[in-house]
Each structure stands twice: as structure tokens, then as C-alpha cells.
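What Swiss-Prot says about this protein:
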BINDING   GLN184, LEU185, GLU186, PRO311, TYR312, GLY313, GLY314, MET315, GLU316  substrate binding site
MUTAGEN   TYR244 to Phe  Strongly reduces the substrate affinity
MUTAGEN   GLU316 to Ala, Gln or Asp  Abolishes the aminopeptidase activity
MUTAGEN   HIS340 to Gln  Abolishes the epoxide hydrolase and aminopeptidase activities
BINDING   HIS340, HIS344, GLU363  Zn(2+) binding site
MUTAGEN   GLU341 to Gln  Abolishes aminopeptidase activity. No effect on the epoxide hydrolase activity
ACT_SITE  GLU341  active site, proton acceptor
MUTAGEN   HIS344 to Gln  Abolishes the epoxide hydrolase and aminopeptidase activities
MUTAGEN   GLU363 to Gln  Abolishes the epoxide hydrolase activity
MUTAGEN   PHE424 to Tyr  Increases the aminopeptidase activity and decreases the epoxide hydrolase activity
ACT_SITE  TYR429  active site, proton donor
Amino acid sequence: MFLLPFVIRHSSSIYLPTLRFRGLLTVISRNIHISTPHKMLPLSIEQRRPSRSPEYDQSTLSNYKDFAVLHTDLNLSVSFEKSAISGSVTFQLKKLHEGKNKSDELHLDTSYLDVQEVHIDGSKADFQIEQRKEPLGSRLVINNASCNDNFTLNIQFRTTDKCTALQWLNSKQTKGGKPYVFSQLEAIHARSLFPCFDTPSVKSTFTASIESPLPVVFSGIRIEDTSKDTNIYRFEQKVPIPAYLIGIASGDLSSAPIGPRSTVYTEPFRLKDCQWEFENDVEKFIQTAEKIIFEYEWGTYDILVNVDSYPYGGMESPNMTFATPTLIAHDRSNIDVIAHELAHSWSGNLVTNCSWNHFWLNEGWTVYLERRIIGAIHGEPTRHFSALIGWSDLQNSIDSMKDPERFSTLVQNLNDNTDPDDAFSTVPYEKGFNLLFHLETILGGKAEFDPFIRHYFKKFAKKSLDTFQFLDTLYEFYPEKKEILDSVDWETWLYKPGMPPRPHFITALADNVYQLADKWVEMAQHLKTTEDFRSEFNAIDIKDFNSNQLVLFLETLTQNGHSNKKPKDFDWAKFPVASRALLDIYQDNIVKSQNAEVVFKMFKFQIFAKLQEEYKHLADWLGTVGRMKFVRPGYRLLNSVDRRLALATFDKFKDTYHPICKALVKQDLGL
């Protein structure tokens, strides 16, 4: 139990009438700030506490601790002919007088940038670009930063053909026949777009002026321009954000409303489909999230549906979520991805991990909030069902890791110059979610946990933090439940590799799925002909399954069923009649599906069943998608059964993939 000493400082708000009688200490703790001594955590975890919080980010070459960024202004020009963005960035800086060099030098991150000139308070300044240090780039060193505590830094630059922040597509590579460019800056690629303090620990407000022959979207609110120059697009971001959240795209973009504060942008040929896919749900998601946390702070919430090569499901660029076209399933079955990106408006964008070691604070919280949103709308069993799907994805992710001992821990250690992209996996998402779900459960359920959610996001709004700041806040908020919190095996949850302790999930929406999958595994070993299977199974079996249930069904089949009695040596490749019968009987819901999640799981089942006639279909499909969730495991699957086809397919399509995706697939294939 948490005891004195403590210092009491009154809060600006008192909520005594709404509190149940839980003891004076509880009342006090919820409504005043308690300044507690450190080392309140269990000793085993206290021993891991860093010397300072937030922990220093080792994935930057900048001296960001020596300066505060008061504002950032981007003045950019997009050239499709040169596949380059040029222009300038202007920082309003303040010296913090920390560190041994007392800010005599200013260090910024760059990567494959052509830095042309540097000016401080209008005067030209000397600078050097240090030798490249993989994978962190090249440090930009500016001497004699300024004799003033507050000063303006202007840097002129141009991106190069080695830029990892942008993907350029010529007119032949887009379905609309116009060139296109989009950015992807997370985790450490902002430094390849413009010189910056490329760390999530540094936030600033932004303005941007972007010249392009084609429409532009940006991670901010469009400022109406009264000038006659229609090729210049101006934006403002009033909420401080880190550099990695900047998002820029330019191409043949059209727009349509999808809610009172939301617009969808995409190429004209898919605009109507995108509008239909999103218009029923986006505002509902926003209002539901506001009830769980607090008011949406960013004003507008817009969505850019990107080109096919976009590598992620979505990117939470503030005001302008970047989304994959694989969300367009023509039945609104993938809309929950938008709930995830929307949830980032609080977790990740408003409250941010201080370094990529603590990425779970972004993504674990976001998955938790995403599932709270869909649970509030569709019911608690739906939330638990989504968690079951996530648990399976987590197991698959860890099983496929080349170094699970290192990369399956919740808190990472990237302090040896490891590229954060190399550590990217489902772990921070699903392991992080399961920790928060476990805390919700042991602390008394949603009614007990929701006040902490609001407190946490208000306390760290517009700030960056590490795991220990999260833990300290948790313990401070629940002083009367210290014994419960101490019972958590923090060492296992945060620092041990592998799967976490499994929470209890409601399986109501999964039970029928498991039963049908088990029946197929059982019957595959006994029935001999297609007619036999048609007499036992019917398309009506899955008629009422939603897309997530279909995904779980196919995934459970590849795991040889769910039953405790499932055969250990079962192999679908030994039962080709059963495999083909299943796909034939359920073809309307599975084979003909336009939902990319279902389609991918179908291909996975076909590979497990070694249906060789289907390998080419998977290879062709890999040329139509760019989302790494499908591309990377797709190539691994194909490589496991036909390496020659996998290599030929990658060679054919590699230049259509985003640079990050291309590099990671090369690693996966051992190239």
C-alpha cells in the first residue's frame, strides 16, 4: 500500500460528488496532484529505471536536449520531372543551456539530403555534413549556433534519388495516369525529407507552403489562399507534433465529404467507392472516442486513400490519415482500421513515445482504444473477438521472427544503432494491448480504468514519455491498489521475449468458427470424395460469418484446428481433396471475396495445402498490393514452397513497392 510522505497540491477541478465512497485517500488521489518519491515500483523493475525520464532517444544524431523548437515552417516545391522536393525549413529555436557544449553547436539529423545553405538570424552560417553513420544518416553540424538565446535557423535543401522518405510514381505506375508522390516518415525517415531533430521527443507547431502542379494534402489544416497562384498549397498545424508525423502527398486527387468534419481524398477513379466505404462510420467513431477519452483536439479528421503501393494499413498523420486502398472491401468490413488511425489522435499524436524503445506506448494504447471504440459500437463480444484475432497475429509474428529473443520484448533496446524499422512487428501493438487489457481487468473493469485513461492523456498531452513515466502515473493514480499493481509480473510483460500471459477473452463470436474448423480437420481425415464433403458441408455454414470470422476460420485451419484434441501431425497437403472441396463449397464468401484480409488468409491456406495451381495466383496478387502486412508474409509463404517463383515475382514487382517495403522483403528473401 502507498504510504506517506507526500506533498499535496490542489488541482483546478474537484469531482467529489461523482465519487463512490472508497476512502479518503482515494478521494484525495483522484483530485489533487501527489508528488511521490521515486522507487515506488517493485524492486525488480526499479532496477531498470533509466537515469532520467523521458529516456534519451539514441536513434537521433541531433543534440535535441540543448534546444526547444518553438515553431517549424516548411517552404517546399514538388518536382515530378526530377523526382525531388526542394525548398527550405525554418526553425524558431530557443537554447536550453543543457549539455557540455552549452549549445555552441547545433546538430540536426539528415539522410541522403543535399543541404545547400544555412542561415542564422538572416546571416549565412558555416556547416558540415559528417560521414554517414548507418542507419541513422549524417549529422548536420552548424557551428556557432547563435549568441542569442532565441534565434531563427533557415536551411535550404533538396532531396536526392536515395531519399527513403518518399515514393515517386510516374504516370504509367498509377491507375489514374498522373504522377504521384507520398511520404512515409516513421520511424526515422523525416531526416531524409528535411533536416530536423528527427526524434519523437521533439514537438513543434508547423506551417507549410507547398508548390506542386498537382493537388497537395498535408498533416495540417488547409489555409485558404487569396492569391492567384493555384499551384501553392498552404497548411497550418497548431498542435505540436514530432517530425515523423509530417505527411505530404501530391497527385491527381479528388475529394468528397464523409462527415461533418471529415473529407476523403483519393484518385478520381476510386472516389465514389471510398466515400461509400467511410461515410457511415467516421463521425460515429470520432464521437465514440470522445466519450471514452476527451474532445478531439485537431479540428478536422480527413482520410487520404493512397495508391496501391502504400506500405502500411494507415499512417496517423494529424488531420490527414494516410490509408491503404486495401481498406476498400466494398462492404465496409475493413472500416475498423480507421478506428485505429483515429485513436492515434490521442495515443501517438497527442501523447507520444519519447523514443522507439517505447513504441508500445503509441501502438499498444492505440489498439486498446481502437477496440474500445468498436466495442462501444458493436458490443463487448466484438472487442474480445478482435483481441482473439490479434492474439493469433501476435503468435504468428513472433513465430516468424529471425531474432525473437530480441524483438519480441515489449520495451525494446535499440541503443546500438539498430534501425527501428528492423524491430517493427505486431509486438508493440498486440502485446501492448494485452498489457493494458490485463490492467483494465485486474483494476476492476472499464468503469475503474476509464478515469485513468483520461488522466493519463491529459497529463501527457503534447508531451513525449517513456515506460517508467507511464508506470509512475499508473501507481500514483491507484495508491489504494498498489498491491494489485505489484502482483503484475512487470518483468515478464515488459522485458521478457515471447508471448505474454494470455488474458481471458469472451469467445462467443469465435465458438462457431472454432467448431467448424475442427469439423473440417476431422472430416478431412475420413471423407474421400468431393461429393462426400458436399454432403457434410454447405455454403450456409459461413453465410452469416463477418469478415473477421472468415479470417479466424482460415487462420484456424492453417493451425490444424482449435480443439485440444487436434492431431499433432495433421498436414493439409496430405488431403488435397478436402482442401479443394473447402474452397469450392465456400467460394462465394472466400474465393470471391474482395476483402484483402480474407484473400490473404485464403492464399495462406492454399500454400499450407500445397495447392500448386494456386501459387501463381498469389504471385500475381503480390503485384497488386503494397501493404507490408500482406507483401512480406506473402513472399515468405511463396518462398517456402517455390523459391524460384518467389524471386522472379519480387524481381518483377520490386520497383512498385515502397523503399521500406522493398528493403524488408529483400531481407526476408535473403537477398
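Note: Cβ is positioned from N, Cα and C throughout, glycine not excepted.
Residues listed for substrate, GLN184, LEU185, GLU186, PRO311, TYR312, GLY313, GLY314, MET315, GLU316, cover a largest CA to CA span of 15 Å.
Using a 10 Å Cβ-Cβ cutoff, GLU341 (mutagenesis position) registers 25 neighbours. With the fewest other C-beta atoms within 10 Å around its C-beta, PHE424 stands out among the recorded positions TYR244, TYR312, PHE424, TYR429. Here HIS340 (mutagenesis position) comes close to GLY313, GLY314, THR366, VAL367, GLU370: these same-chain residues lie at least six apart in sequence, with C-beta atoms under 8 angstroms from its C-beta. Among the recorded positions listed here, namely GLN184, GLU186, GLU363, GLU186 has its C-alpha nearest to that of TYR244 (mutagenesis position). A simple way to gauge crowding: the CB of GLU186 (substrate binding site) has 27 other CB atoms within 10 angstroms, across all the protein chains here. Under a cutoff of 8 A between CB atoms, and with a sequence separation of 6+ in the same chain, the neighbours of GLU363 (mutagenesis position) are GLY348, PRO428, TYR429, GLY432. Ranked by CA distance from HIS344 (mutagenesis position), the recorded positions GLU186, TYR312, GLU316 have GLU316 at the top as the closest.
Between the alpha carbons (Cα) of GLU341 (mutagenesis position) and GLN184 (substrate binding site) lies a span of roughly 15 Å.
Calculated from their C-alpha atoms, the gap between PHE424 (mutagenesis position) and GLU186 (substrate binding site) amounts to 11 Å.
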